[in-house]
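What follows is a set of notes on a single structure, which appears directly below.
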Amino acid sequence: MVSTHAVVAGETLSALALRFYGDAELYRLIAAASGIADPDVVNVGQRLIMPDFTRYTVVAGDTLSALALRFYGDAELNWLIAAASGIADPDVVNVGQRLIMPDFTRYTVVAGDTLSALAARFYGDASLYPLIAAVNGIADPGVIDVGQVLVIFIGRSDGFGLRIVDRNENDPRLWYYRFQTSAIGWNPGVNVLLPDDYRTSGRTYPVLYLFHGGGTDQDFRTFDFLGIRDLTAGKPIIIVMPDGGHAGWYSNPVSSFVGPRNWETFHIAQLLPWIEANFRTYAEYDGRAVAGFSMGGFGALKYAAKYYGHFASASSHSGPASLRRDFGLVVHWANLSSAVLDLGGGTVYGAPLWDQARVSADNPVERIDSYRNKRIFLVAGTSPDPANWFDSVNETQVLAGQREFRERLSNAGIPHESHEVPGGHVFRPDMFRLDLDGIVARLRPASIGAAAERAD
């Protein structure tokens, strides 16, 4: 949700811009978002909007109208770029000039809307409705028309135990955040991949939480390296790709000797509500899916069962689904890998004695009833490389565990989609495309207006 501020004695817009953005020149952005005609005059108690923004460098051929059309879908919003950037004549920009592109959504009024209700929804305070009226040139805040398009400023802010310590929202689709959180002893990163039309559509979207696998080369950037932008082009869904540790196993571990590594808390109790408070997503069962590769595929199945009301679809791409088979091979691997890579000798499930209740709570084959009324999608390889012990052991175990899981689902009368395909322990883009189509079909479709239950 966008940040707001109430002016106190002695404050100026320049001083506030320096405090909030680290740049006093951004006072114009605050003025534009808050409907202030004279930036030199603010009053004690006056409420201000502190929106997010993107810096843009003008290239040959650019005009403010063309940039407004590209960023916002409406050329006539060039005046907002001009106001935020301190440009007196919107028809004149120079190559190399740095522009401030305010971050806002275009909201289409539906029956029953009021400015005070929209202020409560977007700004967290119904009394801020005059700011929406001022920016949109509405003389009578008590009168708005169905179909009227409003400019409403947005932004990402701290909350739910997360403090933003780094961010980059300059890419048209892929936005990056890094958080400080007491759940993790270091600052985990998250990539959020937006639909092509997120900036301009005003729609609310379903969301997919996509989890990476284990290993020292795996983190929140993994799927970007694997081509996730192309794989999701044109799809009306938000993709959230968080850090999960090199061997975090999407769990709060039994023990850690390097500080907190509570990935389950970070993902479920902190990141999920933060996403829903800061992006236009559906905060409901039918608005969320979870998927992952390898360790992340296990995490997807685990979260879908353990947090039954959170996710309507769960997908495991070469992820283990049975923890206890073959004398608990997956549990032993989770304990060993987490001890070496993440926990300084601590373990996810306990060693030498396991926390048996925790294993059962996390074990997909022991949680079969928790997959009812969900879309389940499974992928496993049938021909791992025999010369590569890691590939062979991994995918052989994955295949056997998924077969056990599928049999139990079938015996319980729970529908599921499964694919056994040639190859070993690798991410398969063609299977992800197929999966994504099914996810989009299962979840609540993107929509505008009253259907949007949560927004920026």
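Any Cβ shown, glycine's included, is placed from N, Cα and C.
Under the DSSP three-state reduction, Ser294 (mutagenesis position) is assigned to coil, being neither helix nor strand. Residues or ranges marked as active site by Swiss-Prot on the basis of a curator's inference: Ser294 (among others).
Residues or ranges marked as domain 'LysM 1' by Swiss-Prot on the basis of sequence analysis: 3-50. The average pLDDT computed for the domain 'LysM 1' (3-50) is 93.
The domain 'LysM 2' annotation in Swiss-Prot covers 54-101.
Per Swiss-Prot, the feature domain 'LysM 3' maps to 105-152.
Quoted from Swiss-Prot, the note on the mutagenesis of Ser294 to Ala is: Complete loss of activity. Annotation for Ser294 (mutagenesis position): same-chain Cβ neighbours under 8 Å, separated by at least 6 residues, are Gly213, Gly214, His317, Ser318, Gly319, Asn394, His425.
Listed in Swiss-Prot is the mutagenesis experiment Asp391 to Ala, annotated as follows: 85% reduction of activity. If you take the C-beta of Asp391 (mutagenesis position) and look for same-chain residues 6 or more apart in sequence within under 8 angstroms, you find Pro384, Asp385, Gly424, His425.
His425 to Ala appears in Swiss-Prot as a published mutagenesis result, with the remark: Complete loss of activity.
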